[in-house]
Each structure stands twice: as structure tokens, then as C-alpha cells.
Amino acid sequence: MAAASGYTDLREKLKSMTSRDNYKAGSREAAAAAAAAVAAAAAAAAAAEPYPVSGAKRKYQEDSDPERSDYEEQQLQKEEEARKVKSGIRQMRLFSQDECAKIEARIDEVVSRAEKGLYNEHTVDRAPLRNKYFFGEGYTYGAQLQKRGPGQERLYPPGDVDEIPEWVHQLVIQKLVEHRVIPEGFVNSAVINDYQPGGCIVSHVDPIHIFERPIVSVSFFSDSALCFGCKFQFKPIRVSEPVLSLPVRRGSVTVLSGYAADEITHCIRPQDIKERRAVIILRKTRLDAPRLETKSLSSSVLPPSYASDRLSGNNRDPALKPKRSHRKADPDAAHRPRILEMDKEENRRSVLLPTHRRRGSFSSENYWRKSYESSEDCSEAAGSPARKVKMRRH
């Protein structure tokens, strides 16, 4: 059988079969090595060029990189500014619930006395959903000035506002001195801001030429938030996202200095006043702060020394225009920007329009109606016949 198959010996047949198996195994190993080499080359090519086939994907990635870097840069800038703001803020919880209740009862007494007219004229400043009560020192701001803008604020003459109530010294200032928040004798100006739900105050910086730093405030009645770096837009009212929103709890003390007090604005947003809230602001006026020296600014007859009294240092004090609102606010008043405190549109109109057209005195519609009626009365009294006036359309 071995001879028929061409092999003379069975050992020769086995030997020939072994060599063939070795050849097949060697072929498989070579193929595997070749496949591994191809895979390695493909991986190297992929690492050198992430998208070797589709150029559109690579182009999209290149285009999106600058956008992502700009966004990241803006976020870094915002975080850096927020860090600067935080560096100028100190907060502490000093007043217990019982102490808050005592102080809040005193604030209610201030409101009651103001409603009875027991304070000086410049002590009380009313606005829809927000009343301010100045003690010790008061100053002009916002629509009260003929020339508006930073640096135009002036202190009232001494005695034009009431003295700081004794309870503010005993219940508030003394506790701050004991905890070394402020030094003894630092405070000579106390302002109580009383907010109703939806009330607000637009972004501002406390006048640097009027007040020393730090600025100390104590919150009562409810929790709220103090926002930094917001931009207000009116009609309809909108408020941009703040650089930093600082929670302000009932009974907490907030101290502003440095960047937080001088380099960025702060505000109270309408959405952050959900319940009645009051804040007592304690400050010290600068020795060189400009001051109004005359006590009868609205009088038509002025003393001969008025011109010299108007001067405070090298600054001439602008005439005051009393523009206070005594209207009671309805619940929707916060959404009517025309009556908000320091309304920019109102300020612009009062500067551009002539005196008889300004809304602070009376509406233009009522003015022209009254003028027309008075002219008719005069013509009838004089006995002159009525004239027909042809109105020209423009």
C-alpha cells in the first residue's frame, strides 16, 4: 500500500506530511505579522490625521475651536470679576430673631411718624414700592439734580434731615462696634430703605465723593439678594444676569469695600423682593464732601449772600428740583418702569423738554387744556368776539 502511494516507507510519508504542516503554520504566522503591520500603519496614520476621509469634519472642528476659546475666555473673565467682588465683601450673622423683632418694631415706628408728617422735609423720600428715611446726613441724587451723573450729588445743609434715632445707636451701631465691624464714632449717616414686594433700586455706586468706605448694611423683615454688575433696561423693565448674586439673610450684616464698593455697581432686583424687606445703611460722610449751603432753595427771594453760600470749595452747587412722588403704589407698580426710582427715561425727558412740558410738574395734556381754557376766559372777560382757529395738519 505504501508502494502504491509512491512512498517506499511509512516513515517517508510521515516526514513529508510534517514538513507540509510546518509550511502552513509558517504561512499563518507571516499573514498575522503582515496584518499587524498594516494595523499599526493605519493607527499611525489616524493619529497624524484624525479625519483622513472626511474633510468637512476636520473643517468644522477647526472652526469651532475659536468659539469655544472665546466662551471659555468670557467665563474666565466673569469668574475673575466675581472673585474681585467677593474680595471686597464681608458678611456675618450678628442679630438674633428676638433682636430683629425689636429693631423691626422700631422701623415700623419710623414709618408711622413719617406718615404723620413728624419728620423734616428732606428726611423722607417716597417712591412706589420703596421709601427712604435719611438720618444724620441726607444727600441729593437721581432726578433731584438738574445736572445728573456721577459726582453731582450734594449733601443737604446741616439740620435739613433729622438726627439719627437713639435706638439705631443702641440696638444696631453699638453691636457693630462691639464686634469690631466699624470703629467707635464712625457712623454719622443712617438710611432706612423700606421695600414692598416687587420694589427695587437700579444699579448704582454709592457716591465716592460723598461717603467714606466701608459701607455697612443690616437686613430685616425677610431674606433677599444683592446683585453686582447688572444692567437695567426700561420699557419693559429687564435686568441682565449679575456678575455675582449675594444672598442677604434677615439679621445679617454686609460690609462693602474695595472693588465691591467702588469698581462695580450693585442693585436690588424686583424679583428678589418677594416680601417686605428693610435695610439700615450705615455710612460716614467725607470731610470734603460738597454740600448745599442754603436752606431755602425753592424760595424766589434769596439773601444777598446766596451766591457766595452756594460755593462749597471749588464746586458750585446745582439748584435742586423737588420731584418726589406721594402716590400710593398698587401691586403692579413694579412692572411700570416709568415710575421706578431713578427712571432713566424720565431723567432724559426732563432734561430735553422745556420746563412747562416736564412730567414732574404736570402732564402736557392737562397743561394745554388749562392754557386753552384760561385763554378763553380772558377773551370773554375782555369782551372780544370768539375767533375760529384753523388747525394746520402736519
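Placed from the backbone N, Cα and C atoms, the Cβ positions cover glycine too.
Sequence-distant neighbours of Tyr139 (active site) (same chain, 6+ residues apart, CB-CB distance under 8 A): Glu153, Arg154, Leu155, Tyr156, Pro207, Ile210. Taken from Swiss-Prot, the feature active site applies to Tyr139.
Sequence annotations record features per position, and here Swiss-Prot assigns 2-oxoglutarate binding site to Asn193, Tyr195, His204, His266, Arg277 based on experimental evidence. Listed in sequence order, Arg130, Asn131, Lys132, Ile201, Ala278, Val279, Ile281 are the same-chain residues at least 6 apart in sequence whose CB falls under 8 Å from the CB of Asn193 (2-oxoglutarate binding site).
Summarising the annotation, Swiss-Prot assigns Fe cation binding site to His204, Asp206, His266 and lists a large-scale study or a structure entry as the type of evidence. When other Cβ atoms within 10 Å of the Cβ of His266 (2-oxoglutarate binding site) are tallied across all protein chains shown, the result is 24.
All protein chains included, Pro128 (mutagenesis position) registers 19 other Cβ atoms within 10 Å of its own Cβ. Annotation of the published mutagenesis Pro128 to Ala in Swiss-Prot: Does not affect interaction with RBM3; the original residue is retained in the structure shown.
Residue density at Lys132 (mutagenesis position): 18 other Cβ atoms are found within 10 A of its Cβ, drawing on all protein chains shown. Quoted from Swiss-Prot for the published mutagenesis Lys132 to Ala: No effect on catalytic activity with N(6)-methyladenosine in single-stranded DNA. Strongly reduced interaction with RBM33, leading to decreased RNA demethylase activity.
When secondary structure is read from DSSP and collapsed to three states, Lys147 (mutagenesis position) falls in the coil class. Around the Cβ of Lys147 (mutagenesis position), a 10 Å sphere holds 9 further Cβ atoms from the protein chains shown. Quoted from Swiss-Prot, the note attached to the mutagenesis of Lys147 to Arg states: Does not affect ubiquitination.
Record note (Swiss-Prot) on the mutagenesis of Gly151 to Ala: Does not affect interaction with RBM3. Close to Gly151 (mutagenesis position) in the fold, though at least 6 residues off in sequence, lie Pro207, His209, each with a CB less than 8 Å from its CB.
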Integer Å distance between the CA atoms belonging to Pro128 (mutagenesis position) and Arg277 (2-oxoglutarate binding site): 14
Alpha-carbon distance [Pro128 (mutagenesis position); Tyr195 (2-oxoglutarate binding site)] in Å: 9
Rounded inter-Cα distance in Å - His266 (2-oxoglutarate binding site), Pro128 (mutagenesis position): 20
Pro128 (mutagenesis position) to His204 (2-oxoglutarate binding site) - Cα separation in whole Å: 18
Integer Cα-Cα distance in angstrom, Asp206 (Fe cation binding site) to Lys147 (mutagenesis position): 17
